[in-house]
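What follows is a single structure, written as structure tokens, with notes after it.
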Amino acid sequence: MAGPPALPPPETAAAATTAAAASSSAASPHYQEWILDTIDSLRSRKARPDLERICRMVRRRHGPEPERTRAELEKLIQQRAVLRVSYKGSISYRNAARVQPPRRGATPPAPPRAPRGAPAAAAAAAPPPTPAPPPPPAPVAAAAPARAPRAAAAAATAPPSPGPAQPGPRAQRAAPLAAPPPAPAAPPAVAPPAGPRRAPPPAVAAREPPLPPPPQPPAPPQQQQPPPPQPQPPPEGGAVRAGGAARPVSLREVVRYLGGSGGAGGRLTRGRVQGLLEEEAAARGRLERTRLGALALPRGDRPGRAPPAASARPSRSKRGGEERVLEKEEEEDDDEDEDEEDDVSEGSEVPESDRPAGAQHHQLNGERGPQSAKERVKEWTPCGPHQGQDEGRGPAPGSGTRQVFSMAAMNKEGGTASVATGPDSPSPVPLPPGKPALPGADGTPFGCPPGRKEKPSDPVEWTVMDVVEYFTEAGFPEQATAFQEQEIDGKSLLLMQRTDVLTGLSIRLGPALKIYEHHIKVLQQGHFEDDDPDGFLG
């Protein structure tokens, strides 16, 4: 049949559902598997698994009629293996095993897809645990021997002989659990089983009230003993639901165990628990605060090692952490001082006769990186004839051909300083006539009258702004900014190939072709006779 299968009216569906429910109370494993797989595949394709889609897909894949699929789906809903969800007036279905666990309790019980291959009786027995209601069923309550009140009573009445056996494994578990602080969200996931987790604190507390005695190995549990007895009286439904087997610890229990208010003031989030865990670890010296306020593992500490003594350890590691932080700060301050000295010594005076033009350009534009804002302001403010004296970097007497470079010209994008010698900048000895000066990347110092020199005839010596000016004069002002953003100076321009212009500059293809052709014409006019015109400029 070409169209989608005609679904029966609700009355017929209800009758079919009740008849099927009367005949067999549990859905057959085949149908359960088919329906759950269909729901999962629809959700994975972001399609809403409503009744019509589920019936159509089950029929296409496996062949049963929509009425039968509906009946089986109703059974699965009764078994709580499938959840019916109403969203914006339309009803869809979800696989209960993939739904997030309820927020208040621990993780949900075993997923309901387990009885897939099991007989119908096992499937029928599965329903009660899944909804996770606060009042637990009687058999589950009976099967939970580790309930908090019973544990407290047992701890109060128990003789001290079984006591030492309990804290041993717990201490071994708790030490690695508290030791690696970078994963504070781990306690809920890596939780020990419910029995030994809840029972020992009162037993240990009742057995050894004084904290100091060193022979006791479990240092972390002892330090945290006073808070745990508080949560014992009010048992939560979540504590009972797990049936006494391994139950992950809820965030609320972790907060109470660390002595915080158990989420009384608003929602309990992982962030709050993480903050409590970090504070606890920092207070006990397992973490140290950096200068920026973050928490980091002390350098000497390894996560696996247990602390030697309970009382001596926190104060010692706290002191050690402060000393380490102080040492770090001193080292960083020393490094900064050295960097500043290097900046001044490198940028102060440049013997021009010893350096080629490229080296002059890179001396301040290269590896040193942008300078601090204070230094930039100092270097920008002076202009006019007193520039060298105001900067405090005037030439030494008898310095021969040394020349003072103004640091005023700053490249707008990069923020790095480039060497500039305008006609304003004083030079004790006049420049050699044949040596062209490098114009500043931006032209003139801020607030100073424009006194740029003309663009050098040799493009090797062009700066970024010379290249921008060249293309602006050629009639491509918008595209010239692309050359400025990429910081293409004369040398880079000479090395560019055709593909670099067309694809590497984020210029649209039409203008890029025009720019390239304009430049080829310039080449043909004999601007650069010696260069090979295959490249962009050579």
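Along the chain as shown, the residues are counted starting at 1.
Here the Cβ of each residue, glycine as well, is placed from N, Cα and C on the backbone.
Annotation comment: Swiss-Prot describes 23-99 as domain 'SAMD1-like winged helix (WH)'.
For Arg43 to Ala, Swiss-Prot lists a mutagenesis experiment annotated as follows: Slightly decreases binding to unmethylated CpG islands. In the three-state DSSP classification, Arg43 (mutagenesis position) falls within a helix. Long-range Cβ proximity for Arg43 (mutagenesis position), meaning a same-chain Cβ under 8 A and a gap of 6 or more residues, is found for Pro49, Arg94, Asn95, Arg98.
Within 10 Å of the C-beta atom of Arg48 (mutagenesis position) sit 13 other C-beta atoms, taking all shown protein chains into account. Experimental mutagenesis is annotated in Swiss-Prot for Arg48 to Ala, with the remark: Decreases binding to unmethylated CpG islands.
For the mutagenesis result Arg94 to Ala, the note given in Swiss-Prot is Decreases binding to unmethylated CpG islands. The Cβ neighbour count for Arg94 (mutagenesis position), using a 10 Å radius and every protein chain shown, is 15.
Residue counts for the domain 'SAM' (462-530) by DSSP state, with H, G and I taken as helix and E and B as strand, are 47 helix, 0 strand, 22 coil. As annotated by Swiss-Prot, domain 'SAM' applies to 462-530, with the evidence given as sequence analysis.
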Structural state of Arg48 (mutagenesis position), classified by DSSP into three states: coil
For the domain 'SAM' (462-530), the mean pLDDT of the predicted model: 82
